[in-house]
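Per Swiss-Prot, domain 'RWD' is recorded for 18-128. What Swiss-Prot records for C135, C138, H158, C161 is Zn(2+) 1 binding site. For the mutagenesis result I137 to A, the note given in Swiss-Prot is Strongly reduced E3 ubiquitin-protein ligase activity, slightly reduced binding to UBE2D2. Annotation comment: Swiss-Prot describes C153, H155, C198, C201 as Zn(2+) 2 binding site. Looking at Swiss-Prot, the entry for mutagenesis of C159 to S says: Reduced activation of NF-kappa-B. Here Swiss-Prot describes C161 to S as a published mutagenesis experiment; the accompanying note says: Strongly reduced activation of NF-kappa-B. Listed in Swiss-Prot as a mutagenesis experiment, Y165 to A is described as follows: Decreased E3 ubiquitin-protein ligase activity, increased binding to UBE2D2. Quoted from Swiss-Prot, the note on mutagenesis experiment P199 to A is: Decreased E3 ubiquitin-protein ligase activity without affecting binding to UBE2D2. As a published mutagenesis entry, Y242 to A appears in Swiss-Prot alongside the note: Decreased binding to UBE2D2. The mutagenesis experiment Q245 to A is recorded by Swiss-Prot, whose note states: Decreased binding to UBE2D2.
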Amino acid sequence: MAASASAAAGEEDWVLPSEVEVLESIYLDELQVIKGNGRTSPWEIYITLHPATAEDQDSQYVCFTLVLQVPAEYPHEVPQISIRNPRGLSDEQIHTILQVLGHVAKAGLGTAMLYELIEKGKEILTDNNIPHGQCVICLYGFQEKEAFTKTPCYHYFHCHCLARYIQHMEQELKAQGQEQEQERQHATTKQKAVGVQCPVCREPLVYDLASLKAAPEPQQPMELYQPSAESLRQQEERKRLYQRQQERGGIIDLEAERNRYFISLQQPPAPAEPESAVDVSKGSQPPSTLAAELSTSPAVQSTLPPPLPVATQHICEKIPGTRSNQQRLGETQKAMLDPPKPSRGPWRQPERRHPKGGECHAPKGTRDTQELPPPEGPLKEPMDLKPEPHSQGVEGPPQEKGPGSWQGPPPRRTRDCVRWERSKGRTPGSSYPRLPRGQGAYRPGTRRESLGLESKDGS
């Protein structure tokens, strides 16, 4: 009973409830109080402070919410002070306000100090009723004689900057409204049109565009840049480095790289003559002269491909009068100009050699070989089957020459039935008489020996 009586007497002596009632009668709805459980938990007092501008809200550019946590030992203990939702104040200003309010609280220990703390906060805001920071549109600070405005959400802009922003947003909203007109007509629920919003917090803006446009444009101070000695030294060093890299090809020219594959059609290139083209006037020359000119021409030698390992071609003398000289000349030119092609079949023509003395060696293992008829008269000397190099229209095997007189690849072998015409004296069923075995020029066991003798003689 005695403890409860002492607690009741202590609560009656506590000055906080009576002080809160006085504050509520002064600030009315601006003050919010969260009462604790007697003296066991602290009370919390919230109040939003503005500069004293004779209730002219348009001239109030700064504000903050003051929070006081009153302990149970109040007034013999200082309340905990904090600031929430500051507008137009820098961090340094907020820190200064907290320090000033702390000094006031310590000076009023043992007495009612809540009213003094609230009024001191208002006084500081009145003295600093200039927004601190930058215009978020132009990113420049506010000067004393510049025309700026404050939104209901306590964000600050130059009047000229805000007018330009509002005009731009109205044009965008108009364009979006035209695009979404059909969607709004078919929509079941009508969406409320959204006006111009604050560029910081997206709250709807209330503005007078005419008055904002009439405001003068803010004059920003022009700061002349003066490089220091260190910056000038660095510029010279980078300039020398750039020149050195450019001389060594380390700098990529974007314009040159962009136009590397650009083809201009204003100046057409000169028509290039085909390298494989042969003058028509050379057609009247004999094949030997034409072959010599083609072999000595550097253009033809550079364009012709390297010779391929093809089988040696053997061309026998044809019966004179079978073809005209003009056709032979055309075939000679075609064989010299066309590159050699490998054989399409799986087999390759075996290499044949014509040894000296007129002996003709046939490949081993061939059964259906055609032998030449015996001569009518006695054979006085061996007949050389090699054609003359300057015979008209006759193609011979390529002759081996020095390394500096290469005449191109050997002519391509063409399977032309016209070149191997049947003689007029032969009939479809006739054949050449065969020689007895062992009496011909062919010796089965002497092929390798004859080849070895040729290599030793160097012929």
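Every residue gets a Cβ built from N, Cα and C, even glycine.
Original residues only.
Everything Swiss-Prot records as a feature, shown here on the structure.
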residue: I137; record: mutagenesis position; DSSP class: coil
residue: C153; record: Zn(2+) 2 binding site; DSSP class: coil
residue: C159; record: mutagenesis position; DSSP class: helix
residue: Y165; record: mutagenesis position; DSSP class: helix
residue: C198; record: Zn(2+) 2 binding site; DSSP class: coil
residue: Y242; record: mutagenesis position; DSSP class: helix
C161 (mutagenesis position) and C135 (Zn(2+) 1 binding site), distance between Cα atoms, whole Å: 8
Shortest C-alpha distance to Y242 (mutagenesis position) - which of the binding-site residues H155, H158, C198: H158
Cα proximity to Q245 (mutagenesis position), best match among recorded positions C138, H158, Y165: C138
DSSP-assigned states of the domain 'RWD' (18-128) in counts, ordered helix, strand, coil: 47 helix, 27 strand, 37 coil
Around the Cβ of C161 (mutagenesis position), the count of other Cβ atoms that are within 10 Å: 22
Nearest recorded site to I137 (mutagenesis position) by CA-CA distance, among recorded positions H155, C161, C198, C201: C161
Listed recorded positions C138, H158, C159, C161, filtered to Cα within 10 Å of C198 (Zn(2+) 2 binding site): none
Cα separation, C153 (Zn(2+) 2 binding site) to P199 (mutagenesis position) (Å, whole number): 11
Integer average pLDDT (0 to 100) for the domain 'RWD' (18-128): 88
